[in-house]
Amino acid sequence: MTAELLVNVTPSETRVAYIDGGILQEIHIEREARRGIVGNIYKGRVSRVLPGMQAAFVDIGLDKAAFLHASDIMPHTECVAGEEQKQFTVRDISELVRQGQDLMVQVVKDPLGTKGARLTTDITLPSRYLVFMPGASHVGVSQRIESESERERLKKVVAEYCDEQGGFIIRTAAEGVGEAELASDAAYLKRVWTKVMERKKRPQTRYQLYGELALAQRVLRDFADAELDRIRVDSRLTYEALLEFTSEYIPEMTSKLEHYTGRQPIFDLFDVENEIQRALERKVELKSGGYLIIDQTEAMTTVDINTGAFVGHRNLDDTIFNTNIEATQAIARQLRLRNLGGIIIIDFIDMNNEDHRRRVLHSLEQALSKDRVKTSVNGFSALGLVEMTRKRTRESIEHVLCNECPTCHGRGTVKTVETVCYEIMREIVRVHHAYDSDRFLVYASPAVAEALKGEESHSLAEVEIFVGKQVKVQIEPLYNQEQFDVVMM
């Protein structure tokens, strides 16, 4: 199966789609007016210290102060001696920072909703093969590099470039890479860090010291270890910029770059636009006839699996098992496609067979292993729910593309026509007792107004008799179903 990246560029927006086997697996979107700031380094100033929350707010020049927890401040632990095994405890925030103090911080989570960005003082600088860790003295290796001999080789090579400036983490893409390429990467990261430290010496505060790469370059860097067959770009300027970027940092990717000039929009090649639309819906259909219901809330994401129309096996246990197995693949894809993070609760269809539960869990873990974002599956809880987490750094596709519904205000439901009709009648009675008027005029949405004139007309007539006044109903086309006004005449 082929894998490729499609880069779609307009003056205000860049979108990158990752296609594997002809199917959209990931979509990355960046808008000029709302560029993500994860990875950016700032010189900020502590604006508030909150001992009760073990946190501080830091002004880094954004609209909202950013959040810094004590556990994200380095050095953030101290050893408690006198026990058989060492324990590490987070030091009190008041001992670590003070109001008005200048700090160099890095953004680890974009602002989301009412929350400001989340920060750390544990700075890291990523490149193609390495991650530079200022102040560290060790070399770490990605767990995805399984060969022990290769891990040792890489550690030995990279250890030579560790000094007082910092240490390194060796990324998965470094597997099999020669010493020259690793040395070049290490030197590049140290040059970047030197520039950051020079900028930090400036007397002013609340400004950016380092900016993460633009979306297209960042995705190419992060996909450097992926087996891509081609990278198609529909913008000449972006294509040339990526040629320059890959020629310097990822030369083997250069030959895969193509400037797409076809008449058909680039995303139409793989039905990407429709896939994006489907990724905004709650319901995800499974090929078997079953389906998922995905609900994203501020606290967590929940996924519910249902058999739906799937009755393909005589044995109910087998039907449930096969639906759950199919669901694991769909869930893993949807988490990547929608960029869902944080706590995720999965409600598989109940299984009494312990072997079936074990195999479903294994299938989920295998499907998630393809995810480039860190995931952790905790297994089935006592209530039969699977609890897992997925690292959240950037906004989900829903938060990028959608606003809160102005009708239901994020509830996901609106009051029924019947409910609104009865609210209007109660309001008429309330106003009648409070004020003097000759008659009432009700403005309501088309559906509610029609109901008041139709099936609820008898109830409205009883209200007229009770208040002793005429009630006239008028349609207001611009009102949503819950809106109405009762006007005294």
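Placed from the backbone N, Cα and C atoms, the Cβ positions cover glycine too.
Copied over from Swiss-Prot, here are the features:
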- ASP304, ASP347: Mg(2+) binding site (BINDING)
- 39-128: domain 'S1 motif' (DOMAIN)
- VAL131 to Ala: 3.9-fold reduced activity on 5'-PO(4) substrate, 1.9-fold reduced activity on 5'-OH substrate. Has wild-type 16S rRNA in vivo (MUTAGEN)
- ARG171 to Lys: 34-fold reduced activity on 5'-PO(4) substrate, 2.4-fold reduced activity on 5'-OH substrate. Binds 5'-PO(4) substrate 65-fold less well than wild-type, kcat is nearly wild-type. Has wild-type 16S rRNA in vivo (MUTAGEN)
- ARG171 to Ala: Loss of activity (MUTAGEN)
- THR172 to Val: 82-fold reduced activity on 5'-PO(4) substrate, 4.9-fold reduced activity on 5'-OH substrate (MUTAGEN)
- ASP304 to Asn: Loss of activity. Accumulates about 50% 16.3S rRNA, 50% wild-type 16SrRNA in vivo (MUTAGEN)
- ASP347 to Asn: Loss of activity (MUTAGEN)
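All features noted in Swiss-Prot, drawn onto the structure.
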{"residue": "VAL131", "record": "mutagenesis position", "DSSP (3 states)": "strand"}
{"residue": "ARG171", "record": "mutagenesis position", "DSSP (3 states)": "coil"}
{"residue": "ASP304", "record": "mutagenesis position", "DSSP (3 states)": "strand"}
{"residue": "ASP347", "record": "mutagenesis position", "DSSP (3 states)": "strand"}
Task = Using Cβ-Cβ distances, find the residues under 8 Å from VAL131 (mutagenesis position) that belong to the same chain and are at least 6 apart in sequence, listing them in sequence order.
result = THR124, LEU125, PHE168, ILE169, ARG171
Ask   = Which ones in the same chain are close to THR172 (mutagenesis position), with CB under 8 Å and 6+ residues apart in sequence?
value = SER142, ARG144, ILE145, ASP225
Query = What Cα-Cα separation, expressed in whole Å, is found between ASP304 (mutagenesis position) and ASP347 (mutagenesis position)?
reply = 5
Query = How many other Cβ atoms are found within 10 Å of the Cβ atom of ARG171 (mutagenesis position), counting all protein chains shown?
reply = 25
Ask   = Who sits close to ASP347 (mutagenesis position): which same-chain residues at least 6 apart have their Cβ under 8 Å from its Cβ?
value = THR302, VAL303, ASP304, ILE305, GLY384, LEU385, VAL386
